[in-house]
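Chemist: Straight from Swiss-Prot, here's the annotation block:
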type     : residues     : note
ACT_SITE : Cys56        : active site
DOMAIN   : 50-180       : domain 'Peptidase C39'
MUTAGEN  : Cys56 to Ala : The fapABCDEF operon longer secretes FapC
Amino acid sequence: MRRATLCLLLLLAGPSWAGQMAISAMPGGAVIFKKVESIRERRFANLVEQKTDFSCGAAALATILRQAYWLDVDEEHVIKGMLVNADQDLVRTQGFSMLDMKRYLESIGMRARGYKIGPDTLLTVKIPVVVLVEIRGYKHFVVMQRAEKDWVYIGDPVLGNKRLSRDDFLAGWNGIVFAVLGEGYDKANALLDPPTPLTAKTKMNEFRPVGDAELMDFGFIQSDFF
């Protein structure tokens, strides 16, 4: 009876212990607790999830604004802002465009630049950018977080953090990167160091913050860093 009562108490206490795992590793049998990250939490770490059929652009933009500029915005906030100057009927059928994103960013005092770049210069992109890709026949906007020699890391508003082979990424990418520029950019933001895929043992390259000179080459100005 005593054991059954103890089990019942542990079950009732379960919700308050969610996300933690007890580890008996201390001398004398003391218990410590370690935060446990679910597969879903890891998949969408640092990303804004897409909630509607037409809002991948808004979710991708909100991800960059939250993580790289520490702005308190979510997908709904960005959608409302972009709809002010967008064709709402066109948005419902085709989604937002990069022009809609550009107008929204300018309305909040930021800048946007679109660059057409080739595969050979992909490694020169040192900031998180919005890109349009086709994955499994589905075209939508994602955040390109980081490019390496053989891999490209993306933050997909629907699928979460993904690592694509360079060839797979290039096959679905239209060659354009959309950069968000402005004051308060965090040069060590989390998007530049995406989660290691669950199937990978280690990363090939360690994260290194980008210097001012590299950022200015991409469109930032000196006052953005103060």
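Any Cβ shown, glycine's included, is placed from N, Cα and C.
I would like each feature placed in context: is it buried or exposed, what are its neighbours, and how far apart are things?
Modeler: All protein chains included, Cys56 (mutagenesis position) registers 23 other Cβ atoms within 10 Å of its own Cβ.
Averaged across the domain 'Peptidase C39' (50-180), the predicted model reaches a pLDDT of 94.
DSSP assigns Cys56 (mutagenesis position) to a helix in the three-state reduction.
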Chemist: If you run through the domain 'Peptidase C39' (50-180) with DSSP, how many residues end up as helix, strand and coil?
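Modeler: Summed by class, the stretch gives 53 helix, 43 strand, 35 coil.
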